[in-house]
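J.: This is the feature table in Swiss-Prot:
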| type | residues | note |
| --- | --- | --- |
| MUTAGEN | THR144 to Phe | Completely abolishes the polyketide synthase activity with lauroyl-CoA and palmitoyl-CoA |
| MUTAGEN | ALA148 to Phe, Met or Thr | Cannot be recovered in the soluble form |
| MUTAGEN | CYS175 to Ala | Loss of polyketide synthase activity |
| ACT_SITE | CYS175 | active site, nucleophile |
| MUTAGEN | CYS205 to Ala | No significant change in polyketide synthase activity |
| MUTAGEN | CYS205 to Phe | Efficiently catalyzed the synthesis of the triketide pyrone of the C6 starter unit and shows weak polyketide synthase activity with the C12 starter molecule |
| MUTAGEN | ALA209 to Phe | Retained reasonable polyketide synthase activity with lauroyl-CoA but cannot use palmitoyl-CoA |
| BINDING | HIS221 | substrate binding site |
| MUTAGEN | CYS275 to Ala | No significant change in polyketide synthase activity |
| MUTAGEN | LYS318 to Ala | Unable to synthesize any polyketide products |
| MUTAGEN | LEU348 to Ser | Increase in the synthesis of the tetraketide products |
Amino acid sequence: MNVSAESGAPRRAGQRHEVGLAQLPPAPPTTVAVIEGLATGTPRRVVNQSDAADRVAELFLDPGQRERIPRVYQKSRITTRRMAVDPLDAKFDVFRREPATIRDRMHLFYEHAVPLAVDVSKRALAGLPYRAAEIGLLVLATSTGFIAPGVDVAIVKELGLSPSISRVVVNFMGCAAAMNALGTATNYVRAHPAMKALVVCIELCSVNAVFADDINDVVIHSLFGDGCAALVIGASQVQEKLEPGKVVVRSSFSQLLDNTEDGIVLGVNHNGITCELSENLPGYIFSGVAPVVTEMLWDNGLQISDIDLWAIHPGGPKIIEQSVRSLGISAELAAQSWDVLARFGNMLSVSLIFVLETMVQQAESAKAISTGVAFAFGPGVTVEGMLFDIIRR
């Protein structure tokens, strides 16, 4: 006798049983997304953190604030950052005090972003056997500049990409934008396995620097740096053998955390793009990361102990510390994130790709494949990330 799954009642022979898509087992993937090329870059200007602290302190008249500022910079655990412009330079100081309008700053962003983004994109594609026509999608991610036609159009023209290329611009997704962009590119190449996608993240926080009599401005300036990263994404048949150094994107994930809207707030003021980080953000991260990651791993037949690599967004000491604490993993597993934070500061969407690059470059002969989880945080608060494998040998 046939029985209805919903009610347990007998079902007559020949009666059609409706099955929703959600009840069907997932079809095995025929293709997987692979990071085939990766390059990073920064502006040439190196800013020493202790020097920056001393110079910022001089801007404040209140003795208490002047004494507090060096401690803020020291707690950042950042040694150096790279910047397109020095926001404490005399010329930029005049530009800032006029004050510079949002229009002025966006033109400054474009001026410095284009050559850096073009250079990094060329290096990501260097040595790969692609014709320009094979790059079918360009995804540009940034939260520090918006102008159109913008950096994406400049990349298309400078690299000689097809004028019919699809373009997606991811704006104002904050530090999580690289994962959002990567997810878009992954979906594209799996749907169009003969084509490639180029993901470019460019962040120039320095062009938006503002110093008012506000400790939030000081905290923001103590953390953020400038940088660029580019990824070339292709598709591979699941049974294909991949070369060492390739990164397989097994799955992407995104979760909007409840009641955390104040955690990360990006905005636009008359004189630039603004960022506010709530004192509640570390608590949101501690309570939110483990449930999101654990569920994603469960969906992929894994658990936290199965993960070899943890690419945690190096957004600041509390971001890394609370992520580690939430997951219950060894502090040593966040070493690459701490290293990127110390050398470059928080480069928003770019930072996580720097961490991933470090992991790819570190040889590990003990295992043929290293499995990792990468994640970052955006306004919402949103946790965006991916499960990946690095092919070692």
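Placement of Cβ uses the backbone N, Cα and C atoms for every residue, glycine included.
Could you give the neighbours, burial and distances for every feature on this list?
T.: DSSP classifies THR144 (mutagenesis position) as coil under the three-state reduction.
In this view, CYS175 (mutagenesis position) is surrounded by 28 other Cβ atoms within 10 Å of its Cβ, with every protein chain counted. According to its DSSP assignment, CYS175 (mutagenesis position) is helical.
Within 10 Å of the C-beta of CYS205 (mutagenesis position) there are 27 other C-beta atoms, taking all protein chains into account.
When secondary structure is read from DSSP and collapsed to three states, ALA209 (mutagenesis position) falls in the coil class.
For CYS275 (mutagenesis position), applying a Cβ distance below 8 Å and a minimum sequence separation of six or more within one chain yields GLY174, ILE220, PHE224, ILE264, VAL265, LEU266, GLY267. CYS275 (mutagenesis position) falls within a strand segment according to DSSP.
Other C-beta atoms found within 10 angstroms of the C-beta of LYS318 (mutagenesis position) number 16, with every protein chain shown included.
Residues within less than 8 Å, Cβ to Cβ, of LEU348 (mutagenesis position) and separated from it by at least 6 positions along the same chain comprise SER143, THR144, GLY174, CYS175, ALA177, CYS201, GLU203, CYS205, PHE224.
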J.: In whole Å, how far does the CA atom of ALA148 (mutagenesis position) lie from that of LYS318 (mutagenesis position)?
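T.: Here the two Cα atoms are 36 Å apart.
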J.: Looking only at C-alpha atoms, tell me how far LYS318 (mutagenesis position) is from ALA209 (mutagenesis position), rounded to the nearest Å.
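T.: Here the two Cα atoms are 22 Å apart.
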